[in-house]
Amino acid sequence: MSQWHHPRSGWGRRRDFSGRSSAKKKGGNHIPERWKDYLPVGQRMPGTRFIAFKVPLQKSFEKKLAPEECFSPLDLFNKIREQNEELGLIIDLTYTQRYYKPEDLPETVPYLKIFTVGHQVPDDETIFKFKHAVNGFLKENKDNDKLIGVHCTHGLNRTGYLICRYLIDVEGVRPDDAIELFNRCRGHCLERQNYIEDLQNGPIRKNWNSSVPRSSDFEDSAHLMQPVHNKPVKQGPRYNLHQIQGHSAPRHFHTQTQSLQQSVRKFSENPHVYQRHHLPPPGPPGEDYSHRRYSWNVKPNASRAAQDRRRWYPYNYSRLSYPACWEWTQ
């Protein structure tokens, strides 16, 4: 089940996805488990329009948080502005509506709710909805550089999976590169092994949905096969990489977006990328990352190798050979 919210105007106003009958409802204003352990907002993923963040919490949660722990919808926009970026769409993947209301967001920013069950790999319908929303946004925002903000509860597992799934399926990015780019920009590694394994070894998901009539209010899905190059406007032309007019849509689609591939690899190989934003790289397996101290807090039962690399130092950090975080499990 998905819900669009845009009270005035915008490219997403008329869309309404159908699916699950209702979201899972939970009472109370208890803080989500482990929510405090994660950075509020990551960095923009270079070569893309994506930025990931944990769910902001409405004002009623603040009495249970220290002032420095609060992260409200207003705080979200302030932190995005501090990075000299602007949000143009928020995609909410949480499976509840208790954390904040669309009305808490600026009226000028479209909001899309895609109810996504946690812990399990999203189904093909959810993946397609996400791809359709992203491509619709890119199509309508070719002439600006606004970002797509994506969040689940922690802005990590469901968020990372769907962003990486898009990069792999639509942009043709290698799974390892997509996962590493997300990990570095989010400041935390994807944790769920089933998500990582599906991204690494699972099938490419089709970029169209045969169950949705082409004449429906879902609009013409053919533009999913024509991903808009999402490079910043002033950095060169956009390329319409796959013309399909007059042809049937292929079952699977890869785009070899060379500039995006180069951006991913260049970013991943830059050992100083975190110094600009004061974020350490994601933690190696078997270690408990504490972003407040910019160091690795080694678990008592960690391996000898983990104990040997106890702290992170920004000036001698060398890129970990991927996969650095594959053995993290819940």
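Cβ from N, Cα, C; glycine included.
Confidence annotation: the domain 'Tyrosine-protein phosphatase' (61-208) carries a mean pLDDT of 97 in the model. The annotation domain 'Tyrosine-protein phosphatase' is assigned in Swiss-Prot to 61-208 on the grounds of sequence analysis.
DSSP assigns H119 (mutagenesis position) to coil in the three-state reduction, placing it in neither a helix nor a strand. Where Swiss-Prot documents H119 to G as a mutagenesis experiment, the accompanying text is: No effect on phosphatase activity with ATP and ADP.
Quoted from Swiss-Prot, the note attached to the mutagenesis of C152 to S states: Loss of activity. No effect in RNA-binding. For C152 (mutagenesis position), the same-chain residues 6+ apart in sequence whose C-beta sits under 8 angstroms from its C-beta are V55, L93, T94, T116, G118, R158, T159. C152 (mutagenesis position) carries neither a helix nor a strand DSSP state and counts as coil.
According to Swiss-Prot, the feature active site, phosphocysteine intermediate maps to C152, an assignment based on experimental evidence.
Cβ-based neighbour count (10 Å, all protein chains) for H154 (mutagenesis position) stands at 25. For T153, H154, G155, L156, N157, R158, the entry in Swiss-Prot reads substrate binding site, with the evidence type a curator's inference.
Where Swiss-Prot documents H154 to A as a mutagenesis experiment, the accompanying text is: Strongly decreases phosphatase activity with ATP and ADP.
Experimental mutagenesis at this site is recorded by Swiss-Prot as N157 to A, annotated: Strongly decreases phosphatase activity with ATP and ADP. Every protein chain considered, the tally of other Cβ atoms within 10 Å of the Cβ of N157 (mutagenesis position) stands at 22.
Secondary structure at R158 (substrate binding site), as computed by DSSP, is helix. Annotation comment: Swiss-Prot describes R158 as active site, proton donor/acceptor, evidence class sequence analysis.
The mutagenesis experiment R192 to K is recorded by Swiss-Prot, whose note states: Slightly decreases phosphatase activity with ATP. Strongly decreases phosphatase activity with ADP. The Cβ neighbour count for R192 (mutagenesis position), using a 10 Å radius and every protein chain shown, is 20.
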Between H154 (mutagenesis position) and R192 (mutagenesis position), the C-alpha gap once rounded to whole angstrom: 12
Integer Cα-Cα distance in angstrom, H119 (mutagenesis position) to R192 (mutagenesis position): 7
Listed in sequence order, residues not in T153, H154, G155, L156, N157, R158 with Cβ within 8 Å of the centre of the substrate site Cβ atoms: Y38, K54, L93, H151, C152, T159, G160
Mapped DSSP class for R192 (mutagenesis position), helix or strand or coil: coil
Rounded Cα separation (Å) that holds between G155 (substrate binding site) and R192 (mutagenesis position): 13
